[in-house]
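S.K.: This structure is in structure tokens; I'll ask about it shortly.
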Amino acid sequence: MIEWIIRRSVANRFLVLMGALFLSIWGTWTIINTPVDALPDLSDVQVIIKTSYPGQAPQIVENQVTYPLTTTMLSVPGAKTVRGFSQFGDSYVYVIFEDGTDPYWARSRVLEYLNQVQGKLPAGVSAELGPDATGVGWIYEYALVDRSGKHDLADLRSLQDWFLKYELKTIPDVAEVASVGGVVKEYQVVIDPQRLAQYGISLAEVKSALDASNQEAGGSSIELAEAEYMVRASGYLQTLDDFNHIVLKASENGVPVYLRDVAKVQIGPEMRRGIAELNGEGEVAGGVVILRSGKNAREVIAAVKDKLETLKSSLPEGVEIVTTYDRSQLIDRAIDNLSGKLLEEFIVVAVVCALFLWHVRSALVAIISLPLGLCIAFIVMHFQGLNANIMSLGGIAIAVGAMVDAAIVMIENAHKRLEEWQHQHPDATLDNKTRWQVITDASVEVGPALFISLLIITLSFIPIFTLEGQEGRLFGPLAFTKTYAMAGAALLAIVVIPILMGYWIRGKIPPESSNPLNRFLIRVYHPLLLKVLHWPKTTLLVAALSVLTVLWPLNKVGGEFLPQINEGDLLYMPSTLPGISAAEAASMLQKTDKLIMSVPEVARVFGKTGKAETATDSAPLEMVETTIQLKPQEQWRPGMTMDKIIEELDNTVRLPGLANLWVPPIRNRIDMLSTGIKSPIGIKVSGTVLADIDAMAEQIEEVARTVPGVASALAERLEGGRYINVEINREKAARYGMTVADVQLFVTSAVGGAMVGETVEGIARYPINLRYPQSWRDSPQALRQLPILTPMKQQITLADVADIKVSTGPSMLKTENARPTSWIYIDARDRDMVSVVHDLQKAIAEKVQLKPGTSVAFSGQFELLERANHKLKLMVPMTLMIIFVLLYLAFRRVGEALLIISSVPFALVGGIWLLWWMGFHLSVATGTGFIALAGVAAEFGVVMLMYLRHAIEAVPSLNNPQTFSEQKLDEALYHGAVLRVRPKAMTVAVIIAGLLPILWGTGAGSEVMSRIAAPMIGGMITAPLLSLFIIPAAYKLMWLHRHRVRK
């Protein structure tokens, strides 16, 4: 089949070249127009349900809202995890779906089930779907600053809410623009309880009057002078004077009682659950641009910047927009870095080809397969919808060296055959027809084996395709692009390369012996191979012993899920204890931001505590997320690295009650979306009794702090909230004609504040809040004395119908699949994650006694690593079986297929030792490198075995037991190995040359790519030894055994 394709391609070379030209043009177009991003979209398919229940405590929110929602969502088809968050006034439910679920199908199914449960929610409470986005979509953040002092926080927040937000939402693929920080303006109706009692007016009557006085109505239309006039009756509250003139009732003598008679109306701040701060200089308002899932971040950010630049002239005097996070900077750095590495690889590979072949046009034949293979890969990427990012470009980068292997072997074989023809016909001139025949025969001779070897490299990545979840989405693009590049190279090797050789390998072909590099290789390899053939069993014994040496470095390298990617920015997310007030949170935020700004490498600090106004942010008030923008690396102090900056930041920011955590922004949001855990290692304690869960979590926290490598450990306190319980006495309430609902309504309105509508001021809307004065509700004793007007117009106090007690309770409730859960956040430093987790598991098993009904599970990145390892342990053996079948089909001998498969472990030895030497940990990235190495090692074995078989087949006497001799066998093996050392050395050299820029490179994405490249480069030391020495020795023993059997 392969032979037929080669011959037909050469026969129709004009059409093939036209096809290659078309591919190059099409590929160039796709390269220019392929969307770019820093990382693949790693988000799980997620639907968020947000429900506001203002003023309600977390336990009430959990019982009345979150629990009905989570238990219902467990039945949604395709849902794998349902997480619930109940906090003060808000419920968040995150429904995580199985991989491959269409996000809009998921939203429709959640909406369907939401309709079923809506009737079980409290009156007036409505659950809403969040945007079709996730926390990973936070691509651009900005702050509004007024350095002139003309505008306060309320003005800045109004500018954000009613101007900037709507302008930015018009940009395509912006799912949401979330406001954060500042102060929301609120009209506050502060009731005087004594005056209210004096006039005999209840709180409910005031609420009703406010609602009735803030409306507009239409009166249809009338016709005047042949024109139509529409009638409207204005009634919106727009000024404080409008509020003061609201009539509550009329006295017996007809004198009206106005709102101003019983209340003070003022403009003040709405209760805050989110605070923003800039550079330690004070509070600001800001916004977060959230990208719609699966869309092009770079294009959207560019559009956002253009829009903000346009809007600058419309801003009030003194107000400026300060960019506090811009993901496009990371995208540009990552793409520029990988594109530069690809160019470096192309140049180095070209130089290596020219040095070995000693013939410029022959080198060009090999080099041209690189851009053509790149075009093929990008064309398939375009149809699949893959964007260009660190991982997809990285797949092409690690394939570059192997892509030219087939071309190199074909060119070298063509050189050999042309040289032999000249030797056989010293007086003849090679005509065009004969040249094409020689080159076609040379291609056919090695083409099938080369195609199989490239197919093996392609199939070696099957285990990566089977990875699930976040790890599958991360490494899938790399596996796809490497596969496309290698498949393209395999196709080019049998279709285009033979034609290019026919056109370009012309003129005088320098003999191999004329190249000093080739002479040096033969001079070194010749005596060594003779010794190997003389002692083949000893050679195999040494190889087996060398494989055993990897046991020592394997015990030292440790393990992790992924190395931390340097995104150029940092996220400071300290864990704090619950129950902090808004004022204390703002003070703490400013202190930490000021300390962070003191580090010279920091350019800007945008601190946030609490949540932004979006369903994608469920942060409680005590949760800090500070975005740190670093200066360009060339402006750092000499010798500073990201690790050293983090260490200095950690030593600088030391405040009581804070457990520091420094993480990359994108990586952290991905982890929180996938597992819910913001730290690299997390432990989830689940159960039914909150006190038992809390006690166990605190025990685990104490145990974790004793484990080597644990930098910080903090357990969430479920019972850390402070409560004032109003325990209604039903019997006493009944004596005054009041029901439990009446008392609860009074507490909700007088203490919590009742929202009684909003003002309409152009496009702006501001809330109206009704409540008692602060002095009447600032202590338990004050609450007891709150006056109540009963339905029977009796004056009583709250203490007459309820007991007021101070207690503790949950500040926030988390559930996973409807089970209450407490999370312990653990940050590990100076030690690999796997070793830390193993010691943690051992320590918890020995020192923590599980309570009945509780369970402990490790989460975070460790959970992802365990899942990836489980999948790879299953799929790697299956892939080896597939490769074995291909080898059998190529050689038609079980022994030869087994020889190549069994020798692959020897090739991995160098990779493991290089990992240890460079201080890298085993991870999914290094595992990917080892899988790629195994494919290349199998290719080396196939090529060597092909040459050895050709050499032996050229000596017919070796197949005859009567004429067989070990000396003749050694001579044949010598010809197959030593005289073909050039192509084997070239394949090794181009792969190493292609990978070195990746290994030693810096910049965005280099952390992952260097760990993929390291095993491959280390393996390129032992894999050639496998090909050059072990396979000839083993093949000799196989032939000797075959000869004995024949005799």
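Even glycines carry a Cβ here, placed using N, Cα and C.
Where a substitution is noted, the model still shows the residue that was there originally.
According to Swiss-Prot, the protein has these features:
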MUTAGEN   A399 to D  Strong decrease in copper resistance
MUTAGEN   D405 to N  Loss of copper resistance
MUTAGEN   E412 to Q  Loss of copper resistance
MUTAGEN   E412 to D  Slight decrease in copper resistance
MUTAGEN   M573 to I  Loss of copper resistance
MUTAGEN   M640 to I  No change in copper resistance
MUTAGEN   M738 to I  No change in copper resistance
MUTAGEN   M755 to I  Slight decrease in copper resistance
MUTAGEN   M792 to I  No change in copper resistance
MUTAGEN   M812 to I  Slight decrease in copper resistance
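Looking at the shown structure, what environment does each listed feature sit in?
M.R.: Mapped onto three states, the DSSP output places A399 (mutagenesis position) in helix.
Counting only same-chain residues six or more apart in sequence, the Cβ atoms lying under 8 angstroms from the Cβ of D405 (mutagenesis position) belong to L450, S453, L454, A489, E939, V943, T987, V990, I991.
Cβ-based neighbour count (10 Å, all protein chains) for E412 (mutagenesis position) stands at 23. E412 (mutagenesis position) falls within a helical segment according to DSSP.
Its Cβ taken as reference, M573 (mutagenesis position) is surrounded by 22 other Cβ atoms within 10 Å in the chains shown.
Around M640 (mutagenesis position), a 10 Å sphere centred on its CB holds 15 further CB atoms from the protein chains shown.
DSSP assigns M738 (mutagenesis position) to coil, not to a helix or a strand.
Under the three-state DSSP scheme, M755 (mutagenesis position) falls in the strand class.
There are 8 other Cβ atoms within 10 Å of the Cβ belonging to M792 (mutagenesis position).
Under the DSSP three-state reduction, M812 (mutagenesis position) is assigned to coil, being neither helix nor strand.
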S.K.: What is the interatomic distance between the Cα atoms of A399 (mutagenesis position) and M792 (mutagenesis position), given in whole Å?
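M.R.: Distance between the two Cα atoms comes out at 85 Å.
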S.K.: Out of E412, M640, M738, M755, M812, which of these mutagenesis positions is nearest M573 (mutagenesis position) by C-alpha distance?
M.R.: M812
S.K.: Looking at the mutagenesis positions A399, M738, M755, M812, which sits with the largest number of other Cβ atoms within 10 Å of its Cβ?
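M.R.: That would be A399, with the most Cβ atoms nearby.
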S.K.: I'd like to confirm something. Which of the mutagenesis positions, E412, M738, M755, M792, M812, has a Cα closest to the Cα of M640 (mutagenesis position)?
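M.R.: Going through E412, M738, M755, M792, M812 one by one, the Cα closest to that of M640 (mutagenesis position) is M812.
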S.K.: Of the mutagenesis positions E412, M755, M792, which one has its Cα closest to the Cα of M812 (mutagenesis position)?
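M.R.: Answer for the nearest of the mutagenesis positions: M755.
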S.K.: If we check Cα distances from M792 (mutagenesis position), which of the mutagenesis positions E412, M738, M755 wins as closest?
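M.R.: Given the candidates E412, M738, M755, the nearest one is M738.
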S.K.: How many Å separate the Cα atoms of M738 (mutagenesis position) and M755 (mutagenesis position)?
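M.R.: Just about 23 Å between their Cα atoms.
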S.K.: Using DSSP and collapsing to three states, where does D405 (mutagenesis position) fall: helix, strand or coil?
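M.R.: Assignment for D405 (mutagenesis position) reads helix.
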S.K.: Calculate the distance in Å between the alpha carbons (Cα) of E412 (mutagenesis position) and M755 (mutagenesis position), and round it to a whole number.
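M.R.: Cα to Cα, E412 (mutagenesis position) and M755 (mutagenesis position) are separated by 83 Å.
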